[in-house]
Amino acid sequence: MEMMQLSFASAVVYSLIFFVFLLVKQLLKPKSHKKLPPGPWTLPIIGNLHQILGALPHRIFKDLSDKYGPLMRIMMGERTTIIVSSATMAKVVLHTHGLAVANRPINSVAKVICYNNLGVTFAEYGEYLKQLRQLYMLELLSPKRVQSFSAVFEDELQTFVKSIKSEVGQPMIIYEKSVTYLYSTICRVMLGNVCNEREKLIKICKKVSFYSAAPIRIEDLFPSMKFIISRIFSTNSILKDLLKDLDDVLDIVIAERENSQYAQEEEDMLGILLKHKRSDGNNSKLKITNKDIKAIIFELLLAATLSVADVVEWAMVEILRHPKVLKQVHDEVRQAFKGQKTITGSDLGKLEYLHMCFKESTRLHPAAPLLFPREAREEFEIDGYTIPKGSWVLTNYWAVGRDPRIWPKPDEFDPERFRNSDIEFYGNHFELIPFGTGRRGCPGILFGITEALYLLAALFYHFDWKLAGGITPEEIDMTEVFGAGCILKNPLNLIPRLAEN
């Protein structure tokens, strides 16, 4: 009891110190005479946090941008934040000024779980990042490499389908089934068929994703008081414990591979990374250590699992809500794979309509509605407005995807809008950039899309689906929850039935 009282008293004292310090700092802060982008009125100390916290920020930002324009400024605590809300402005910021916004903001969680910002997601822009992205694009996740994973995709897909068949007629959360398949698949393409620590690794990843899901950390918004805030609000101590567990498991995985005959093979990602480590950078400017390898393995485990499961669930829910679309998907998939026991990668390219559905779903429901944040490496100007060095830059892709100037009837799910269209998601068409673009765009776009299409094709080829609880497609709850991504508040609960074929 005394310990609880002491802990509460300490929290109160820290909070008072925090408030007084910020108030004094605000009063003493020199006024800037630079012309910043327009934006809503800000409160002392907290800025515009009162408008964001507890809400769906992509929706709030869209409403504000409708009033203040596609280049808007808000304050998130001490952080000047620029909100980009149109395809045209996204091209100006992310392409024309791409080098100026090539950094990621400092993130207290990423520093913990990404080995002090190693890997492509959170590394500071520079030679290390450029060389690492090249490794991803040319070796780890090149089109040829992704195609070579087909046998693994198809083998794991058979296990996935068997799992669902064993529960035919029973309600299931399709998101959870997808996550299990995706974790197993990415583990095999990264670590090979033999990895004794696979289950431990997946278990730790699930825990880390749970504790790192908050999109905004208070300590990152008030850097001048980070030490005090982290003592009051942070869960980083839990993440540090989990990272220690992760570190131990990955050390075992790497040691086992290095001490085996299999170490000389390169058919999986770990083999490629160890080859680069052994070469000690003789043929490259990139020198890879065990710490780099562990950071890469971990970021791929998270990125290739949760975000893909998110977009698969959204695609399923939209297809199921539209019976005519569902019939076309069934007809196409069952014709393409007629008589086959499983989905084959060589025939995925035939699924034109399913591709259209996937594009339309990511337009409406991107896994990351605000993309990954950028940070200005230098001060620059756009249309006479100053973008200060160190400011955060958020691209509200959710708003871009619902812009009526680009998309007729933008809130409707209409895959036909992509028929005979050359618009793709690879970063060149700024009206469709759910995976980012430019120097910080996702290097694993092809891998993620391939995973998602395998899953969707299998789900609609092998099974017919009925909504659990007797609800109709029109009654599906489309309420969103914003965390590490944007997901359904109530996961899609479905009852599978074997397809007649």
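Cβ from N, Cα, C; glycine included.
Sequence unchanged from the original; the noted substitutions are absent.
Among the sequence features in Swiss-Prot, the mutagenesis site V112 to I is noted as follows: Reduced activity. Around V112 (mutagenesis position), taking its Cβ as the centre, 22 other Cβ atoms fall within 10 Å, counting all chains.
For the recorded site, C205 (mutagenesis position), the DSSP three-state label reads helix. Within the same chain, residues at least 6 positions away in sequence whose Cβ sits under 8 Å from that of C205 (mutagenesis position) are Y183, L246, F298, L301, L302, T305. For C205 to V, Swiss-Prot lists a mutagenesis experiment annotated as follows: Reduced activity.
Mutagenesis annotation in Swiss-Prot: V208 to T, described as Strongly reduced activity; the structure shown retains the original residue. All protein chains shown were included, and the count of other CB atoms within 10 Å of the CB of V208 (mutagenesis position) stands at 22.
The note that Swiss-Prot attaches to the published mutagenesis S212 to A is: Reduced activity. Within 10 Å of the C-beta atom of S212 (mutagenesis position) sit 21 other C-beta atoms, taking all shown protein chains into account.
In this structure, F372 (mutagenesis position) belongs to neither helix nor strand by DSSP; it is coil. According to Swiss-Prot, the mutagenesis experiment F372 to A, V or Y carries the following note: Strongly reduced activity.
A sphere of 10 angstroms centred on the C-beta of C442 (heme binding site) encloses 25 other C-beta atoms. Look at C442 (heme binding site): DSSP puts it in coil. What Swiss-Prot lists as heme binding site is C442, and the listing cites similarity to another entry.
When Cα-Cα distances from S212 (mutagenesis position) are compared across the recorded positions V112, F372, C442, the shortest belongs to V112. In sequence order, R104, T121, G436, R440 are the residues of the chain that are 6 or more apart from F372 (mutagenesis position) and have a CB within less than 8 Å of its CB. Rounded to a whole value, the Cα-Cα separation of C442 (heme binding site) and V208 (mutagenesis position) is 21 Å. According to DSSP, S212 (mutagenesis position) is assigned to coil rather than to any helix or strand.
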